[in-house]
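Worksheet: one structure, shown below.
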Amino acid sequence: MLGVLELLLLGAAWLAGPARGQNETEPIVLEGKCLVVCDSNPTSDPTGTALGISVRSGSAKVAFSAIRSTNHEPSEMSNRTMIIYFDQVLVNIGNNFDSERSTFIAPRKGIYSFNFHVVKVYNRQTIQVSLMLNGWPVISAFAGDQDVTREAASNGVLIQMEKGDRAYLKLERGNLMGGWKYSTFSGFLVFPL
């Protein structure tokens with residue numbers, strides 16, 4: 001004979017009904033519940049994907065956006081390294097953008113999206129700005145019109161990064177004497193690999 005507790009559990013399970021999708025290929029969604037999956041054929045797959053399960057968590061979110069909010073000319077540090085520094089971080093989800101060095105450090109292997117917009121102000125020189133990955137240029141952008149007071153070098157790219165890889169902007173040609181207010185540098189993890 002079934003005990004009272006067992007009857008209550010059976011009744012609750014019957015009322016809740018089965019967790020199901022519309023068809024066999026649709027995932028089962030159990031909102032607010034923990035689902036434990038056991039593999040009857042375990043392997044030594046270190047990635048944990050032997051079952052074909054992809055797990056996303058809040059810690060997988062990675063994004064940053066930094067701007068230049070003042071029109072100060074480059075500092076001694078900028079003149080020496082030619083790295084383009086940003087003085088205000090608007091978004092830094094995951095804390096992977098080092099604001100002191102204006103460098104993004106990849107927290108995991110994945111595909112990342114970057115874009116930049118570097119404004120030159122009252123400067124008749126052509127500038128070349130490059131997105132650097134571990135010290136090597138990936139993409140560049142140019143601004144060289146001598147008849148305008150403000151012009152921007154802009155570009156964007158998707159790149160594969162390994163954990164610990166560093167991305168930053170470098171002034172490869174010209175100077176930013178006059179400042180670079182309104183310049184931006186942003187990036188985010190598109191998906192992990």
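Using N, Cα and C of the backbone, Cβ positions are placed for all residues, glycine too.
For all the noted positions, this structure keeps the original residue and models no substitution.
Model, not experiment: these values are computed from the prediction.
Listed in Swiss-Prot:
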type    : residues      : note
MUTAGEN : Cys34 to Ser  : Abolishes hexamer formation; when associated with S-38. Abolishes interaction with NRXN1; when associated with S-38. Abolishes GRID2 interaction; when associated with S-38
MUTAGEN : Cys38 to Ser  : Abolishes hexamer formation; when associated with S-34. Abolishes interaction with NRXN1 isoform 3B; when associated with S-34. Abolishes GRID2 interaction.; when associated with S-34
DOMAIN  : 57-193        : domain 'C1q'
MUTAGEN : Tyr122 to Ala : Abolishes GRID2 interaction.; when associated with A-124 and A-147
MUTAGEN : Arg124 to Ala : Abolishes GRID2 interaction.; when associated with A-122 and A-147
MUTAGEN : Asp147 to Ala : Abolishes GRID2 interaction.; when associated with A-122 and A-124
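In this structure, Arg124 (mutagenesis position) belongs to neither helix nor strand by DSSP; it is coil. Confidence across the domain 'C1q' (57-193), taken as the mean pLDDT and rounded to a whole number, stands at 87.
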